[in-house]
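Chemist: Starting off with a structure, shown below.
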Amino acid sequence: MQSREDVPRSRRLASPRGGRRPKRISKPSVSAFFTGPEELKDTAHSAALLAQLKSFYDARLLCDVTIEVVTPGSGPGTGRLFSCNRNVLAAACPYFKSMFTGGMYESQQASVTMHDVDAESFEVLVDYCYTGRVSLSEANVQRLYAASDMLQLEYVREACASFLARRLDLTNCTAILKFADAFDHHKLRSQAQSYIAHNFKQLSRMGSIREETLADLTLAQLLAVLRLDSLDIESERTVCHVAVQWLEAAAKERGPSAAEVFKCVRWMHFTEEDQDYLEGLLTKPIVKKYCLDVIEGALQMRYGDLLYKSLVPVPNSSSSSSSSNSLVSAAENPPQRLGMCAKEMVIFFGHPRDPFLCYDPYSGDIYTMPSPLTSFAHTKTVTSSAVCVSPDHDIYLAAQPRKDLWVYKPAQNSWQQLADRLLCREGMDVAYLNGYIYILGGRDPITGVKLKEVECYSVQRNQWALVAPVPHSFYSFELIVVQNYLYAVNSKRMLCYDPSHNMWLNCASLKRSDFQEACVFNDEIYCICDIPVMKVYNPARGEWRRISNIPLDSETHNYQIVNHDQKLLLITSTTPQWKKNRVTVYEYDTREDQWINIGTMLGLLQFDSGFICLCARVYPSCLEPGQSFITEEDDARSESSTEWDLDGFSELDSESGSSSSFSDDEVWVQVAPQRNAQDQQGSL
């Protein structure tokens, strides 16, 4: 052992006091951290205590206050009585805490009378105070919201708002908007407005006396909706039509507001094709009486004097001063509504680290869509995904082998994570049918056991359940929807699921040695099986038939078929070179029974060669350009493959690059798209 003098200078401690070592500070030993009495916690104590208090409440034991809930219009002594514990109510409910501890008159009374809440809602809320659980339904949710808002029960109030938001539909969206406005709930109001904007075209056609429509909105509510940029419409005429509908629903009372309402119409986006419609608009009595000058001024600014005079042969000279005011708003040139730029596009899903590509095969436009899987790419906890699209153009993505499920909202260009699935799987597929997401097939990622369980997710309730299992396990298969039935098909068998009876039925099998891809087109199932064989199944007749073979190329690496805007497309890619692959798109001619190369403009695609595709309606104005994923062929040939391997990709790319991330047999298994012909029709 070295002495102090023998220690090298570099290892000796420096001292500001002439080389003297600093005093050693006395610190407690390890045992000091474990002295004193041991503190233990009974993790079941709070739940057991609450359960016991609830049993006292049910048995009316040790209760110290009686709450009488009186129906509005009734006198004292006619209400329903609730025997409760002050401390429980005060601890759980801010309203009762103020009542019983704030020196109010009721704090000293054995009985308290309440008038502004109904007995049924109060019973549910008292149960919540004792249990932390609340039962919501369409019948009680609005009354519970009002009662919880009064009693300041924040959790119940927000649960009611979430319940209403998840049940928005065409028949109740305007009523929920009015409800949110009445209670000034900003989030619910925004969600209702977003739903109305997304379904504005359908709502503009509704006029049943049994349903609340856009005509039932107040002036302020209507103006807020008509001013939205996010209206999913193809023409500004739809906005004008709704404005007229609203005014004519109560012409006498609403007529004076006509000018303000029509200023929400973006006249600059009318075209010459709208001339007949505008001529009819100018002849409507409510327009001629209240706002002819406003509309004339806007049209003159939009079309100029020549076309304006053809629309309005004899301008109203007395309205020239007021029409000049409307020119200001027309000259602002507001943007197009969101729906005017909507397009059905082919979406490419590839490696988890990459964004998704949105491609129009006829115009060559390409954009990128964000991926929710990016954060998992480097951890390798997500190897692939399964995707499907709903009739409302929402894209659902299930990660593999994790339990995550996301939904993509095109108007917001964002992903929302939903409730976790019940099982981890790999090699599964997913489909959307009538408000439910179905997941089946694949195997357990740990044991490798093939799974027969079928998971079902309720979009409305954000909940999962297990439904009837498949009688045979599925791997290397496709899950597709035709009409109101679910079909699982592979090379050996095809099963049909009837959700109305929760049962699986056997169908005529494909009887092929290989299975590649399937999609729905014209209510029939098109399958690529033993390449280049294409077979078609007609569910109505229960028969298979063979059509023209798909184009065969020895260098083709990947085959995808999609239903794009009521056209059946075959998308192929070549074996990757320089980490890039050439993509070719063919359209099927049903009359001539042949595949036609439509002349894709993609060039060489720098993307995962094991991509899968589906079609969905998206909004290019919300997306980012995707040209960086395309390389001209001449540029690719000039690159050195050695330089590309060294400089173009990271270590992660070399380990799990697109050309080797999936085997040939697993490309279509691990990431399986859902293409529902009926769903695509809903996007037109």
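Even glycines carry a Cβ here, placed using N, Cα and C.
At each noted position, the model has the original residue.
Here the structure is a predicted model, which means the values were calculated and not measured.
So Swiss-Prot says this about it:
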DOMAIN    63-138  domain 'BTB'
MUTAGEN   M99 to A  Loss of interaction with CUL3. Loss of function in TIAM1 degradation
MUTAGEN   W668 to A  Decreased interaction with GABARAP and GABARAPL2
Chemist: In the domain 'BTB' (63-138), how many residues does DSSP call helix, how many strand, and how many coil?
Modeler: 32 helix, 14 strand, 30 coil
Chemist: Over the span of the domain 'BTB' (63-138), how high is the average pLDDT in this prediction?
Modeler: 90
Chemist: In sequence order, which residues at least six apart in the same chain have a CB under 8 Å from the CB of M99 (mutagenesis position)?
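Modeler: In sequence order, the residues whose Cβ lies under 8 Å from that of M99 (mutagenesis position) (at least 6 apart) are A90, E106, S107, V112.
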